[in-house]
Amino acid sequence: MLTNGLISLLAIAGLATNAFAGPIRKVSNAGAAGAIADKYIVVLKKGLSDSAVSKHTNRISSFHSNVARDLTGARAHGVGRKFRFSSTGFNGYVGGFDKATLQEILNSPEVDYVEQDTVVTTYAEQTDSTWGLDRISHEDYSAPYTYEYDETAAGAGTTVYVIDTGIRISHDEFQTVNGSSRATWGFNSVDKTDSDGNGHGTHCAGTIAGKTYGVSKKAKVVAVKVLSAGGSGSTAGVVSGMNWVAENATPNFSVASMSLGGSKSTALNAAVDCIFNAGITIVVAAGNENQDAKNVSPASAPNAITVGAIDSSNKIASLSNWGTLIDVFAPGVGVLSSWATSDKETKTISGTSMACPHVAGLAAYYISASEGGADPATITDKITSSRRQWSGHREHPWLPKQDRLQRICLSTHSPKTNHQVTIVAS
């Protein structure tokens, strides 16, 4: 009888334990497009002390090491790079884990969620033509193309962090009259080589701040290398780069430019929020899949300025993503800018990757024209709300039929001059 009673009590205790246990966690983004096998982003709960985080990661590292000794074949890497955004408390780590260690992580009370790492890529295609700077400074978009801007502002005093494949900082486009470069290296999550082996990042930087091809010709650009020479990387690497930017950029005088993307990611979108809350305006490419931008990151992040691409006729590029999350359409077809194969090399390519740096440069321009800098909300409002109707319109297939795209021309005057800066917006 006593035995039966004890069994009953144990059963009740077991039920009580299960009742008070936390929800069973699952890996988000598992099986998503571009998922990287056995690689994960672990997001910890906010408010954990440094000692609690260290205790957790040490325990997971020890567990992983013990399990790995019993496994055959290649072992996963274990706990890798850690991240912590002081602006919001968003923190965690990335790593490669076997199934047993992954389950231990999922069961840990310190963990908020676990996301499978995914591939991110550039958004560029090669074509011919040049016209983008003319389009952001004129309503009349007929040739010959010219660019009008406030030379006393022109991005002076601002820094744009190009989260991409790197920058050829010795390129002529970034050299000053005294022989120094406005381009510098900041962070590299890819390799130990501070160079742009692809060219994409150098092209974007040239559109932002090049002395010939740039929107903000006096801005500084910083290379944040998160993509390889092949133009791809991981969500984990991108988040690490964003973490570095959030902790090192000067609030209200900085812009982050991200001409990249991949599958929708809660972690990546959270990192966008962290950058925004750190006082850094963040501009991202919408993507080149001709789909709703709500399906990809960082384009789907609410606090990002998401940029689609138009061609020289002000038509939305056939490759551009679309949808209600697009804030701005900017020049993205046949854009000429600097390239990484030599200090004088240029190249013409297309994509929302090319549209994004036009707006990042414009954000830097607006910041430099504002006394004391400007916070991200102010710059976002400046770019997205100062609108009037552009001639012509067409229906958007992704909106209800009664809604129409009004071609909008953002036309705003710098407080320092009468030079007009224009850009097409959704």
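Glycine too: its Cβ is placed from the backbone N, Cα and C atoms.
Keep in mind it's a predicted model, so treat the numbers as computed, not measured.
Under the heading active site, charge relay system, Swiss-Prot lists D164 (among others), citing sequence analysis as support. Other C-beta atoms found within 10 angstroms of the C-beta of D164 (active site, charge relay system) number 31, with every protein chain shown included.
Among the features that Swiss-Prot reports, active site, charge relay system is placed at H200 (among others). Summarising the environment of H200 (active site, charge relay system), the number of other Cβ atoms within 10 Å of its Cβ, over all protein chains shown, is 29.
Positions annotated as active site, charge relay system by Swiss-Prot: S353 (among others). Secondary structure at S353 (active site, charge relay system), as computed by DSSP, is helix.
Residues or ranges marked as domain 'Peptidase S8' in Swiss-Prot (evidence: sequence analysis): 130-426.
Taken residue by residue with DSSP, S51 (variant position) is part of a helix. For the naturally occurring variant S51 to N, Swiss-Prot gives the following note: In strain: XA.
The natural variant T266 to A is recorded by Swiss-Prot, whose note states: In strain: XA. Around the Cβ of T266 (variant position), the same chain contributes S28, N29, V43, Y113, E115, each under 8 angstroms and 6 or more positions distant in sequence.
Taking a C-beta cut-off of under 8 Å and a sequence gap of six or more, A270 (variant position) has these contacts in its own chain: V43, T88, F90. In three-state terms derived from DSSP, A270 (variant position) belongs to a helical segment. According to Swiss-Prot, the natural variant A270 to S carries this note: In strain: XA.
Annotation: D164, S353 are the recorded positions among S51, D164, S353 whose CA atoms are within 10 angstroms of the CA of H200 (active site, charge relay system).
In the three-state DSSP scheme, H200 (active site, charge relay system) is classed as helix. Take the recorded positions S51, S353: by the count of other Cβ atoms within 10 Å of each Cβ, the lowest one is S51. Summarising model confidence by region, the domain 'Peptidase S8' (130-426) averages a pLDDT of 83.
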